[in-house]
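Straight from Swiss-Prot, the features:
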BINDING   G209, D232, M253, K266  S-adenosyl-L-methionine binding site
ACT_SITE  H270  active site, proton acceptor
MUTAGEN   N298 to E  150-fold decrease in catalytic efficiency but substrate specificity unchanged
Amino acid sequence: MGSLSESHTQYKHGVEVEEDEEESYSRAMQLSMAIVLPMATQSAIQLGVFEIIAKAPGGRLSASEIATILQAQNPKAPVMLDRMLRLLVSHRVLDCSVSGPAGERLYGLTSVSKYFVPDQDGASLGNFMALPLDKVFMESWMGVKGAVMEGGIPFNRVHGMHIFEYASSNSKFSDTYHRAMFNHSTIALKRILEHYKGFENVTKLVDVGGGLGVTLSMIASKYPHIQAINFDLPHVVQDAASYPGVEHVGGNMFESVPEGDAILMKWILHCWDDEQCLRILKNCYKATPENGKVIVMNSVVPETPEVSSSARETSLLDVLLMTRDGGGRERTQKEFTELAIGAGFKGINFACCVCNLHIMEFFK
């Protein structure tokens, strides 16, 4: 009689590989229920669980203690919280120790969950997580099969318009979108500014598609000599806060961009197809002097699929883009180089990679 843990032999690149059938089944089941993890994490964020643990003496609390701090009226709250937190421990989002004769579980933060606690600037990835889990985004997945079979953009098929049109007409979704970008930019830029020194000799910097201006505000704060222009659609910049040294300018990057000796684009090119990217980059080329440069911050997808954490993150983002943008996608180093050359730039320098954002300099 066969074992419940039956194994079979596979070959990978000519080498025998033993794969445990139980492990394969478990992984398939986990994929079938994968939505549970982000939803449980978001629930913990909404309840403020990570902040509560972060503020606790010793940095550890039981589910009962968390429920008390939350002033939960539901008598089953401690049990419900404990079940959610146990799941997060199994994915290393939290860690756990057992205390006392009753074996009470005490939960603490890990290096992952610290990103769901607002930092000194109030930024956390919890606000970023709210975007892909927003009802508007979630509904877009219902349009993927039809888009594959018949064409079109999943988001457009479901909502009847492009995501940026939708955001301009739906203030709630627009707030969620820009809050996500604000928080991601705040967290990423702090670390980028520690490693990337390419702004030191810039005198006039234009952030194309800069949203509410948080990216430029952080750069201008570190480099106050820079004349900073935050450039985005008029309805976007009209809601932007005032920052020292930052001027907000409304316009359309497909028509023209303000002049500067350096132009910055963070998470912009991956929103558009190659033809649209070339239009944007050619406008940037025209707006920079002979010794100018365009600084692109974007994920870079490996030439062949990988299983590293960064490659998984990039692939997740790439497929997310597929649901909302017609030609938007993550690109390889080779594809970015081809875009740079195609727009007239002489070359590209891959300066560094921080927070899975590759900082690329396109030189004239």
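The backbone N, Cα and C atoms fix where each Cβ goes, glycine too.
What Swiss-Prot annotates, mapped onto the structure for a quick look.
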residue: G209; record: S-adenosyl-L-methionine binding site; Cβ neighbours (10 Å): 21
residue: D232; record: S-adenosyl-L-methionine binding site; Cβ neighbours (10 Å): 22
residue: M253; record: S-adenosyl-L-methionine binding site; Cβ neighbours (10 Å): 24
residue: K266; record: S-adenosyl-L-methionine binding site; Cβ neighbours (10 Å): 23
residue: H270; record: active site, proton acceptor; Cβ neighbours (10 Å): 21
residue: N298; record: mutagenesis position; Cβ neighbours (10 Å): 22
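Comparing G209 (S-adenosyl-L-methionine binding site) with the residue listed as 'active site, proton acceptor', their Cα atoms are 12 Å apart once rounded. Secondary structure at G209 (S-adenosyl-L-methionine binding site), taken from DSSP and collapsed to helix, strand or coil, is coil. Close to the recorded S-adenosyl-L-methionine site, the chain also has D207, V208, G210, G211, F231, M265, I268: residues not among G209, D232, M253, K266 whose Cβ is within 8 Å of the site's Cβ mean position.
D232 (S-adenosyl-L-methionine binding site) sits 18 Å from N298 (mutagenesis position), taking the C-alpha atoms as the reference points. When the alpha carbons of M253 (S-adenosyl-L-methionine binding site) and the residue listed as 'active site, proton acceptor' are compared, the span between them is 15 angstrom.
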